[in-house]
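K.L.:
Attaching a single structure in structure tokens format; questions to follow.
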Amino acid sequence: MATVAPPADQATDLLQKLSLDSPAKASEIPEPNKKTAVYQYGGVDVHGQVPSYDRSLTPMLPSDAADPSVCYVPNPYNPYQYYNVYGSGQEWTDYPAYTNPEGVDMNSGIYGENGTVVYPQGYGYAAYPYSPATSPAPQLGGEGQLYGAQQYQYPNYFPNSGPYASSVATPTQPDLSANKPAGVKTLPADSNNVASAAGITKGSNGSAPVKPTNQATLNTSSNLYGMGAPGGGLAAGYQDPRYAYEGYYAPVPWHDGSKYSDVQRPVSGSGVASSYSKSSTVPSSRNQNYRSNSHYTSVHQPSSVTGYGTAQGYYNRMYQNKLYGQYGSTGRSALGYGSSGYDSRTNGRGWAATDNKYRSWGRGNSYYYGNENNVDGLNELNRGPRAKGTKNQKGNLDDSLEVKEQTGESNVTEVGEADNTCVVPDREQYNKEDFPVDYANAMFFIIKSYSEDDVHKSIKYNVWASTPNGNKKLAAAYQEAQQKAGGCPIFLFFSVNASGQFVGLAEMTGPVDFNTNVEYWQQDKWTGSFPLKWHIVKDVPNSLLKHITLENNENKPVTNSRDTQEVKLEQGLKIVKIFKEHSSKTCILDDFSFYEVRQKTILEKKAKQTQKQVSEEKVTDEKKESATAESASKESPAAVQTSSDVKVAENGSVAKPVTGDVVANGC
């Protein structure tokens with residue numbers, strides 16, 4: 001049996017082995033720096049010991065890991081979003097909400113096929129492998145292929161190796177002249193002519209309301225959002241400029257560039273606030289150029305480090321989108337940047353739809369232009385200028401004249417001349433107080449028009465033409481109404497497609513003439529016509545009629561009807577009563593002069609198109625005649641007499657006629 005040492009001896013032995021003195025260090029280098037980093041995370045050493053870590057070390061900055069003399073090639077694949085904490089793009093409609101506080105130039109491009117979200121590198125400035133002069137912790141090289149707003153892709157850019165030269169003078173960005181099409185008027189870049197926040201003057205009187213910008217005055221310090229020093233707060237009444245009016249994040253405060261119309265936005269060195277307009281003004285005018293886009297694909301364009309350069313527009317009211325321009329509206333391609341993200345040109349057209357009220361729903365997104373195959377050259381408007389909230393006739397004529405300028409037409413009709421020549425119907429003959437609303441027998445139909453241009457012609461000439469099936473349906477209804485004793489009027493409720501309203505009520509006063517075509521309509525596809533008389537001309541919103549359902553149309557609201565949809569007597573009388581009692585402040589008569597100018601433009605274009613077709617047909621006929629004569633001259637000189645049984649050969653001998661099985665040898 002082993003002898004056990006007494007407890008006193010054990011304690012003495014332990015005290016001899018223990019030592020409270022710290023071992024001498026070989027050098028002043030901290031212990032963590034001596035350790036190998038191969039198995040630093042999750043690994044163990046050969047003895048099975050878990051390595052210890054010193055959490056008091058200073059974290060390594062990107063500038064410590066990046067050698068300024070080495071070229072860092074950008075990664076062609078976009079990594080996962082890791083700026084989510086700071087409000088970077090997490091949705092299709094998001095942009096990073098923060099910008100580099102030193103005011104480094106922003107990018108103005110989109111990422112290519114590999115990108116799944118909008119991913120500008122850093123906090124709002126372009127991908128750049130070198131450190132700006134004022135950045136204490138610069139970002140590393142760009143990690144995604146950045147493409148510009150063109151229809152082609154730029155190749156990768158490989159910058160020259162070498163440190164960033166802060167002593168290089170920043171060139172002053174010159175003013176660029178706008179590429180203005182011929183005949184297009186441009187608002188002068190004069191601050192005195194900028195409209196106030198209450199409205200913009202239009203014509204001689206009246207004002208069109210605009211959306212206020214609520215842009216507060218920014219702090220003049222070099223930091224962002226007015227917080228130059230730690231603890232700095234925002235001014236009273238300040239609205240976060242990172243959010244645009246459409247709910248999208250903006251990489252820089254939303255600003256107004258109307259004072260710099262059609263020129264490049266200047267960049268000054270007085271601070272961030274000097275790059276933005278401090279007044280509440282209307283959005284920028286058309287055809288505004290910002291700067292050359294030569295810095296795509298990780299190329300940083302030199303600019304002032306104390307002020308922001310401007311970026312090309314993406315979303316409406318975020319950067320001042322151009323109504324039309326060289327590169328179209330790039331960022332509007334379904335809010336995704338895949339194969340459809342490069343120069344979408346607004347579904348193949350160079351005009352962007354900035355006002356949904358003037359969009360031709362289902363017929364293109366342009367403001368004045370629609371289908372290029374349309375002979376008229378003007379798209380179909382579902383609502384006229386009165387939708388802007390002004391009833392100034394002279395202002396409407398200005399809009400009409402602008403249409404002709406945009407389409408390349410000569411400005412022949414002046415405002416004064418149009419006032420004298422335009423014949424607006426007398427308003428007293430419509431919306432009469434004694435118009436009856438109760439009928440024992442009556443028939444009602446819904447009429448859907450493609451545009452208000454055709455409704456204008458109908459009121460002007462008291463005529464209408466429907467589709468072939470619609471004309472047959474109305475013709476049968478008119479014959480049936482004529483056979484009823486005591487009379488049976490046929491009322492037509494007119495509505496324009498996608499307008500959200502009805503424009504009036506008319507009565508059919510004659511049969512359909514299938515053999516008479518009128519040349520009034522915007523398109524030449526309508527055949528036949530019938531006379532009518534307008535009783536009520538006013539704008540009646542659909543919201544007043546949605547409660548009326550039609551049993552003969554699957555109990556759908558009357559506002560969801562097709563052309564020549566019949567309405568029963570009970571529902572029809574309710575609609576007539578609503579039409580009469582509704583007090584409307586606008587009607588199509590307010591835009592009558594506007595549509596008069598459009599009608600003249602359409603007729604001129606039709607005449608030119610017809611003349612062009614006639615000249616082309618004439619040239620084609622002349623070419624055919626010359627080709628026939630040339631082919632006849634190339635034929636053999638032998639003359640063949642077909643009206644006789646005697647054939648004259650080239651040598652003058654006579655060939656006897658062939659009879660039966662006898663062969664004529666011509667001897």
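Just so it is clear, glycine is given a Cβ too, placed from its N, Cα and C backbone atoms.
Summarising the annotation, Swiss-Prot assigns domain 'YTH' to 442-579. Taken from Swiss-Prot, the feature RNA binding site applies to LYS448, SER449, TYR450, ASP454, TRP464, ALA465, ASN497, TRP521, TRP526, TRP534. Among the mutagenesis experiments that Swiss-Prot reports, TRP464 to Ala is described with the note: Reduces binding to N6-methyladenosine (m6A)-containing RNAs. Abolishes binding to N6-methyladenosine (m6A)-containing RNAs; when associated with A-521 and A-526. Here Swiss-Prot notes a mutagenesis experiment, TRP521 to Ala, with the remark: Abolishes binding to N6-methyladenosine (m6A)-containing RNAs; when associated with A-534. Abolishes binding to N6-methyladenosine (m6A)-containing RNAs; when associated with A-464 and A-526. Here Swiss-Prot describes TRP526 to Ala as a published mutagenesis experiment; the accompanying note says: Abolishes binding to N6-methyladenosine (m6A)-containing RNAs; when associated with A-464 and A-521. For the mutagenesis result TRP534 to Ala, the note given in Swiss-Prot is Abolishes binding to N6-methyladenosine (m6A)-containing RNAs; when associated with A-521.
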K.L.:
Within 10 Å of each Cβ, count the other Cβ atoms and name the one among the recorded positions LYS448, TRP464, TRP521, TRP526 with the highest count.
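P.N.:
The residue with the most neighbouring Cβ atoms within 10 Å is TRP464.
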K.L.:
TRP521 (mutagenesis position): which of the recorded positions TRP464, ASN497, TRP534 have a C-alpha within 10 angstroms of it?
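P.N.:
Close recorded positions: TRP464.
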K.L.:
Expressed to the nearest Å, what is the distance separating LYS448 (RNA binding site) and TRP464 (mutagenesis position) at their Cα atoms?
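P.N.:
Taking the Cα atoms only, LYS448 (RNA binding site) lies 11 Å from TRP464 (mutagenesis position).
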K.L.:
Please give the maximum pairwise Cα distance, in Å and rounded to a whole number, for the RNA-binding set LYS448, SER449, TYR450, ASP454, TRP464, ALA465, ASN497, TRP521, TRP526, TRP534.
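P.N.:
Across LYS448, SER449, TYR450, ASP454, TRP464, ALA465, ASN497, TRP521, TRP526, TRP534, the two farthest Cα atoms sit 20 Å apart.
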K.L.:
Within the domain 'YTH' (442-579), how many residues are helix, strand or coil going by DSSP?
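P.N.:
The domain 'YTH' (442-579) comes out at 42 helix, 45 strand, 51 coil.
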K.L.:
Only counting partners 6 or more residues apart, tell me which same-chain residues put their Cβ under 8 Å from the Cβ of TRP534 (mutagenesis position).
P.N.:
TYR430, SER458, ILE459, ASN462, GLY504, LEU505, ALA506, GLU507
K.L.:
In angstrom units, rounded to an integer, how far apart are the Cα atoms of TRP464 (mutagenesis position) and TRP526 (mutagenesis position)?
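P.N.:
Taking the Cα atoms only, TRP464 (mutagenesis position) lies 10 Å from TRP526 (mutagenesis position).
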K.L.:
Please report the Cα separation of TYR450 (RNA binding site) and TRP526 (mutagenesis position) in Å, rounded to an integer.
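P.N.:
Here the two Cα atoms lie 12 Å apart.
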K.L.:
Between TRP526 (mutagenesis position) and ASN497 (RNA binding site), what is the CA-CA distance rounded to a whole number of Å?
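P.N.:
Approximately 17 Å lies between the Cα of TRP526 (mutagenesis position) and that of ASN497 (RNA binding site).
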K.L.:
Work through the binding-site residues one by one (TYR450, ASN497) and point out the residue whose CB has the fewest other CB atoms within 10 angstroms.
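P.N.:
With the binding-site residues TYR450, ASN497, fewest surrounding Cβ atoms within 10 Å: ASN497.
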